[in-house]
Amino acid sequence: MGQIFSRSASPIPRPPRGLAAHHWLNFLQAAYRLEPGPSSYDFHQLKKFLKIALETPARICPINYSLLASLLPKGYPGRVNEILHILIQTQAQIPSRPAPPPPSSPTHDPPDSDPQIPPPYVEPTAPQVLPVMHPHGAPPNHRPWQMKDLQAIKQEVSQAAPGSPQFMQTIRLAVQQFDPTAKDLQDLLQYLCSSLVASLHHQQLDSLISEAETRGITGYNPLAGPLRVQANNPQQQGLRREYQQLWLAAFAALPGSAKDPSWASILQGLEEPYHAFVERLNIALDNGLPEGTPKDPILRSLAYSNANKECQKLLQARGHTNSPLGDMLRACQTWTPKDKTKVLVVQPKKPPPNQPCFRCGKAGHWSRDCTQPRPPPGPCPLCQDPTHWKRDCPRLKPTIPEPEPEEDALLLDLPADIPHPKNLHRGGGLTSPPTLQQVLPNQDPASILPVIPLDPARRPVIKAQVDTQTSHPKTIEALLDTGADMTVLPIALFSSNTPLKNTSVLGAGGQTQDHFKLTSLPVLIRLPFRTTPIVLTSCLVDTKNNWAIIGRDALQQCQGVLYLPEAKRPPVILPIQAPAVLGLEHLPRPPQISQFPLNPERLQALQHLVRKALEAGHIEPYTGPGNNPVFPVKKANGTWRFIHDLRATNSLTIDLSSSSPGPPDLSSLPTTLAHLQTIDLRDAFFQIPLPKQFQPYFAFTVPQQCNYGPGTRYAWKVLPQGFKNSPTLFEMQLAHILQPIRQAFPQCTILQYMDDILLASPSHEDLLLLSEATMASLISHGLPVSENKTQQTPGTIKFLGQIISPNHLTYDAVPTVPIRSRWALPELQALLGEIQWVSKGTPTLRQPLHSLYCALQRHTDPRDQIYLNPSQVQSLVQLRQALSQNCRSRLVQTLPLLGAIMLTLTGTTTVVFQSKEQWPLVWLHAPLPHTSQCPWGQLLASAVLLLDKYTLQSYGLLCQTIHHNISTQTFNQFIQTSDHPSVPILLHHSHRFKNLGAQTGELWNTFLKTAAPLAPVKALMPVFTLSPVIINTAPCLFSDGSTSRAAYILWDKQILSQRSFPLPPPHKSAQRAELLGLLHGLSSARSWRCLNIFLDSKYLYHYLRTLALGTFQGRSSQAPFQALLPRLLSRKVVYLHHVRSHTNLPDPISRLNALTDALLITPVLQLSPAELHSFTHCGQTALTLQGATTTEASNILRSCHACRGGNPQHQMPRGHIRRGLLPNHIWQGDITHFKYKNTLYRLHVWVDTFSGAISATQKRKETSSEAISSLLQAIAHLGKPSYINTDNGPAYISQDFLNMCTSLAIRHTTHVPYNPTSSGLVERSNGILKTLLYKYFTDKPDLPMDNALSIALWTINHLNVLTNCHKTRWQLHHSPRLQPIPETRSLSNKQTHWYYFKLPGLNSRQWKGPQEALQEAAGAALIPVSASSAQWIPWRLLKRAACPRPVGGPADPKEKDLQHHG
C-alpha cells in the first residue's frame, strides 16, 4: 500500500491538521491526475497553503474550491493552482447536502440513559468525496492482489471502522492503484472485514447493482450475464470501473457507527446450547438493530461466525454456513459439550423495579414497556416551555400570515426542509428560466441548482421576516449575497440581554475584530418564496446596525442560487416546462432518411428559413445521428413555409392519449355571455422545449448547392410542427397555464382548442379584466400573442371556422353545390367532405347524403369519372337548398333541451333544439350499422345514447323530451315481446319518449320553425303481424335447405304443393338454401292472408321474428333474397313456430318436417371394388372382403399402373425383433422423411409390435416438442403403451421427452437405427406408408398431405389383411386378450433336449452348458441358468447338444451335436 503509478515507492502524504480525511483524498486524486505526476515539492506547497486557509475565520466546510482558488496568491509556488482547477471542474458532479438540523441547546444536560434500553442508533454521515479518478499512466492491464498487498492494506485500516473517512481513503487509493476486478474486490472484503460487515456490504451492493442495471450502464450487455460476471473480465475496463464505484458506494450505506454494535460481540459459550445462543442473538438484534435494516442476513451471519468451534465444524460438515436458520438449528440440536449431558437452562424473567416509571410516574412495569411518550429532557430552548420537545415548539410553526409579495417579488416557492438530502440534479422541483444556458454556458443543465430570479432594476434585495426568539418578529430588507458564508443581521433585531461572542471576520474590506459579534441562539427567517421558515443555529450580528445579509448558510437550506435575467426580458418570465412524456421514451434507433435534392430557388428559400429559425433559437447546430428530410413550400401570398418530414419519427412514436374530445360545440355558448374576444397564439409549438436526448429524432440536413460540400446539420430545440404528439403536448401545457385564470373568473368562460382561445364574459368590464389576466399569464410563460388576429365584440367574431352572432352561429365558408351528373371522383369526394364539415347546421335528412355516398362506392381508381343517376342529381338539389338555410341557434339557458329522432331506410337523423327558437342547436347523422338486420328498437336506443352523450358533453344537460317516429303499437310490442339487449335502455328512457303521431308531416313547422323544404317523416309500422297462437283456418308451410338443395311443403289437411330444387351457382350455402325454400313456399301461398310457418332453421326463425317487430334491411350476402320477404309477407297475419329436426316423434309437425328433410336427401351408393382400389390402393385380400372374387381382385391389381411396380418395403430382410406379447405392450417409433413438391415432411411413425397398427403424423420439424405431440396423438389413437423403443435421435433422448415418458409411466429404450434385428418393423412400416403416399400423389398431385396420410392409415390399419392371421391390423389390435402363460406351471411330459447356451445381453463367445431345457416354445427355450433360477433363451443363442452319458456308460451313436437358429 502507498505505491503510486509512475512514481517511486513513497508513503501516502498525510493530511494537514484540521482537514478532514475525505477532503484530503480529493486533493490527492486531483494531484495524481497531473501530467507529469506530482512531486514531493507540490505536496509540500499544497499542505502549506491548506494550513494557511484553515486558519481563516470563514470556514470552508462544506468546502468550496472556487473560494480556495480566489484566496491563492498570484505566483504561488508549486502546482497548487492546477490542482484546484481540476477540483473546480469535478465539483459540479457531486450534489451538495442540506444543512443539518439545529442542535438542541447546550445549556441542558442530556437525560440519564436507561440501562435496559439499548442506545439509539446513529447513522454515520456519508463522506463527501469525489469519484475515483484513475491517474494518467495507469497500467492498461489489471494486476491481482498479492498477499503482501492485502497485509499492507489491512495494516493501514486496522484502526479505522468500515465506512470511516480514513478507511475509505485507503481503500479508494488501493482501488486506484491496482484497478481490481469484481473477484479481487470480494477477496479484499473478506480479508479486511468481519462476516457481518461483509454480509451487510453484499446486501447493499446487490441493491445498488440492481438500480444501476435498471438505469442502464455503458457497455453492459444483459445477455452476457450479471454485472459481477462481466466486471471480472480484465478487458472490460469501463464496466470494471463502474463496479468499483458501486462497491465503494456500498460502504457509505452500511448501518451502525464506527464501533461494532453491542450485538456483534455476542459469542457462544463453550458449554452453551446452540439454540440458547441464537435466542440471545435474536433478542439483541430486536433491541439494537436500526429500523428498516433486514435482520435475517445479520442473524444468519452471526449464528455461524460467533458460534464456538465445535458448532462451526458441525455447520461446515453439513454445508450450512449460510443456510436458513432452521437448517442451522437442526444441524446443531444434538450437540452437547464433551463429557457433559444436555442441560436446559431456563432463565427466569427479571421482575420490574419498584421505582416508578420516568415516563408515566407509575410503578409495576419497565420503562421500555410504557405506552406513554418519552417526556422532554428539559425546557424547550426556543420558548423555555418544559412540556414539549423542541421539534414540537409552536414557534417553528408560524401562526401569523406570511407577508404579501409585491408585484416584482420572487415567484418561486422553493421546497421545504427535508430530513434526507435532496437530489439536486433534478432541480428540487423548480423550473429554470430560458436564459440559464446563456448565464452559465459551460454547465450541464442537469447539474445546475434551482434558480431564484431577481428584479434587474433593483439590487438583489428581498423582504424577510426575522424572529430572534428574544423579541417580536420584524420585517426587514436583506441583501442576498452568495459570497457571504454566514448570515448577518443588525443588532437592532436582538434584545439587550442576547448573549454575543467576539469574533474576527475576513471580508472585502479586510479583517475586522470588533464590527461583528457571534450569537448561538437559533434564528428563524421567513422568506417570501418559501412556505416554511429557515432555522439558523448561529449568525453574525452587525454592531453598527448597517448590514442585513442573507448568506450561503440560509441559501443552502433553500437549495437555490441567485440569477439576474437580462434586461431584454421581463423580470418574471418563466418558460413552459419540458414535457415529461414525449412518446419516444423507449429510445428506438433514430431514423436515417437521406435528404433529397432541391432546385436553387427552393434551396435558397430553405437556407433563409433555417437562418430565421436559428436566430429565433428554435434550432441549433447538431452533429449527432438521425436525419429527416426538409423542404420549403410556397404559400399563396408568395412567402415560403418550412416543412420537416417527420413521418419516420412518427412511426416510431407511441401515441399519447389526448384529454381533449375535439373542438368544442360553439352552440353551447350561452346567449348571456354576449361579450367575446379571441386570442391567437403565434408559433405556439415553438415555445415548448425539447429535451436533449430526443434531438436525434428531429435532426435535418441543409444541403449545399450542387453538392459542393457537406451539408449543414441542425436539430430542433423546441417541439416542431409535424410531430404527431405536438398538438397533445401543447394542449396539456396551455390548459395548465389557463387553469388558474378559469378559477379566478368563475362567471366567465374560456374556450381552448389547440392554439385558439375564446374568452366569453357577461359584461364588458369582466371581459377586460379576463383579457388582461389571460394576456399577462400567456406572456409571462413566453407564449407570443398575435395582436393583429385578436377579435372583440362589438363586431364579427370568427372562431374555429364559424361566425358567432348574438343569438345564432353560421359557418364561415358554406360550400357551393353545382348541379351536374358527371363528376370526377376527387371533386365529389371533396364536396362531400365540405358538406360533412357543415352538416351540424344543415337542415337535411340522411337520405340525400346516403345517396351521394353510394355513388363513391365500388371505385378503385382515383381517376374514375362518376355519372350520377337522376335520384342522385335530385339529392344535389336538396343539399343546395338545405345549405342555403345553414344556421344554428345559441343555447338559451332558461329553456329545456328537446330532441327529435327520425329513423329512415338510409340512417338516423337526430335534431337537438329548443322550443320557440328559429333554428335548432345541432343536426346529427348516423348510418345504419353493418349488420344483416337493424331493428328499430336497437336504432332508437343507439340514437338515444348518442344524443345523451352529445348533449352532456357539449351542453351539460339532457333532453327533457325525445320525439321519435316509431308507432306506439310497434314500440309497445317490441318492449313486451323482444329479448333484444336494447329493451332495458328503452325502458329506462321511456318517460322521456313522445311519439310524433299525426304531426310527422308537420314536424319541421311545428317544432323547428324552419323554412327548409324537408320531406315529411312517416311513422314506422311493421310489414306483417305476428299471431301469438296457431291459426286454424290457415295452411301450414314447411321449408328447409342444405348446402346444395332447397325444399318446401305447403299442407292443408293434405299436401297442396311440394318442391325440391338445386341451388343456382356459384354461391352455395345452407342459409341461402333455407331462405330460397321459404321464398318459394311463400310465393305458392300468396293467395292466403293468414299462414302458419314451421321452420327448423333458427336463423330464419329469428330473422322473421325481428322483421315482425320492425327492422331495416342491412348489409348481407343474402340481401337480394331478403329484400323479397317484405313483399311476400306484406299485410299478412303469420304464426311462426320453430321445430327441432330429427326428433322422430309421432306428431304431425315432426312427420311433415321429416318429410321436408327427405326431399333434400340424396342416396349414398357403396363403392365398387375397383373404385375402392383406385381411392386407397388396398391389397388383394382387402378387395375380396369388399365383394370381389380372387380373379377380379388380381385383375384390378394388375391393371393399376401404380401397383405394378415393386414395393420398396420388401427390400429389407425381416430379421428378428423383440415383439410385444399383447397390444400396447411394446411400440417402435421413428421419424422418416418424405419430400413432395419441394416440401420436406417429417413423418413421425409409431408401430405396435404385436398387431402392427400404425399411427403417423406429419410435422415440419424434428424437435422434442414435435416428438411429444406425435406420441400423444398416437396414444389417443391406439392407447397407452408400456414400453416404447426408438433410435437415439436428439428428439427422443431430450430431457423433455424423457420427462414426458416418466410422467406417463412409459419405459423408453433405444435401438440401433436401420438395423433389421432391432428396428426392422418400424422401417418396413415406413416403407409401406411412403409407398402408398407416392401412389396417392401420382393419382392426385393436388391432394393435401393431411388427406393423403389419413387415407394411407385407413388403408393400412382397416383394409389390408395380414397373411399370417387373416385379420386387419385394427382387428388384431382390438382382439380379446389371451390369458398369460405362467412360467411356474407344471411342466409337460413332452420330451425335451439338451442345449449349449449364451446369456442374452452378454458379449461372451464361450458357450455354457449343456443344460436340459425345462420347456420349449416357439422362438425360445426355458433353460436353468443356475441352481435356483431359469431363463428363457432365444433360439439364436442356443446350440443343440447330445445328452451327456452317465458316468462310465456308452455313447449313443444317434445323438449329434446340432446348432439351431430361429
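Even glycines carry a Cβ here, placed using N, Cα and C.
Where a substitution is noted, the model still shows the residue that was there originally.
Taking the Cβ of Asp481 (active site, for protease activity) as reference, residues of its chain lying under 8 Å away and at least six apart in sequence are, in sequence order, Pro460, Ile549, Ile550, Gly551. Annotation comment: Swiss-Prot describes Asp481 as active site, for protease activity, evidence class sequence analysis.
Long-range Cβ neighbours of Asp1096 (Mg(2+) 2 binding site) (same chain, at least 6 residues apart, Cβ-Cβ under 8 Å): Asp1040, His1138, Val1139, Arg1140, Ser1141, Asn1153, Asp1157. According to its DSSP assignment, Asp1096 (Mg(2+) 2 binding site) is coil. Here Swiss-Prot flags Asp1040, Glu1074, Asp1096, Asp1157 as Mg(2+) 2 binding site, drawing on sequence analysis.
Residues or ranges marked as domain 'Reverse transcriptase' in Swiss-Prot: 614-804. Within the model, the domain 'Reverse transcriptase' (614-804) shows a mean pLDDT value of 86, rounded to a whole number.
The domain 'RNase H type-1' annotation in Swiss-Prot covers 1031-1165, and the record cites sequence analysis as its basis.
For the mutagenesis of Gly2 to Ala, Swiss-Prot gives this note: Complete loss of myristoylation the polyprotein. The concomitent loss of binding to the host cell membrane impairs the formation of viral particles. The structure shown keeps the original residue.
Secondary structure at Met486 (mutagenesis position), taken from DSSP and collapsed to helix, strand or coil, is coil. In Swiss-Prot, the entry for mutagenesis Met486 to Ala, Asp or Asn states: Complete loss of protease activity. The structure shown retains the original residue.
Neighbour density for Leu506 (mutagenesis position): within 10 A of its CB lie 13 other CB atoms from the protein chains shown. The note that Swiss-Prot attaches to the published mutagenesis Leu506 to Gly is: Complete loss of protease activity.
Record note (Swiss-Prot) on the mutagenesis of Asn545 to Thr: Almost complete loss of protease activity. Remark: Asn545 (mutagenesis position) has Pro490, Ile491, Ala492 as non-local neighbours, by Cβ distance under 8 Å and separation of at least 6 in sequence. The secondary structure of Asn545 (mutagenesis position), as reduced to three states from DSSP, is coil rather than helix or strand.
The Cβ of Asn546 (mutagenesis position) lies under 8 Å from the Cβ of Pro490, each of these being in the same chain and 6 or more residues away along the sequence. In Swiss-Prot, a mutagenesis experiment is listed as Asn546 to Pro, annotated with the note Almost complete loss of protease activity.
Around Trp547 (mutagenesis position), the C-beta neighbours below 8 angstroms that are at least 6 residues distant in the chain are Leu479, Val488, Pro490. As a published mutagenesis entry, Trp547 to Val appears in Swiss-Prot alongside the note: Almost complete loss of protease activity.
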Quick note, Leu506 (mutagenesis position) and Met486 (mutagenesis position): C-alpha atoms separated, nearest Å, by 12
I need the most crowded of these binding-site residues: Asp1040, Glu1074, Asp1157. Count other C-beta atoms within 10 angstroms of each C-beta and give me the top one.
Asp1040
Count the Cβ atoms, other than its own, that fall within 10 Å of the Cβ of Met486 (mutagenesis position), considering every protein chain shown.
20
What is the interatomic distance between the Cα atoms of Glu1074 (Mg(2+) 2 binding site) and Met486 (mutagenesis position), given in whole Å?
98
May I ask you to report the DSSP-based helix, strand or coil state of Leu506 (mutagenesis position)?
strand
Other than Asp1040, Glu1074, Asp1096, Asp1157, the chain contributes near Mg(2+) 2 (Cβ within 8 Å of their centroid) the residues Phe1038, Ser1039, Gly1041, Ser1042, Ala1047, Gly1077, Leu1095, Ser1097, Ser1141, Asn1153, Thr1156, Leu1160
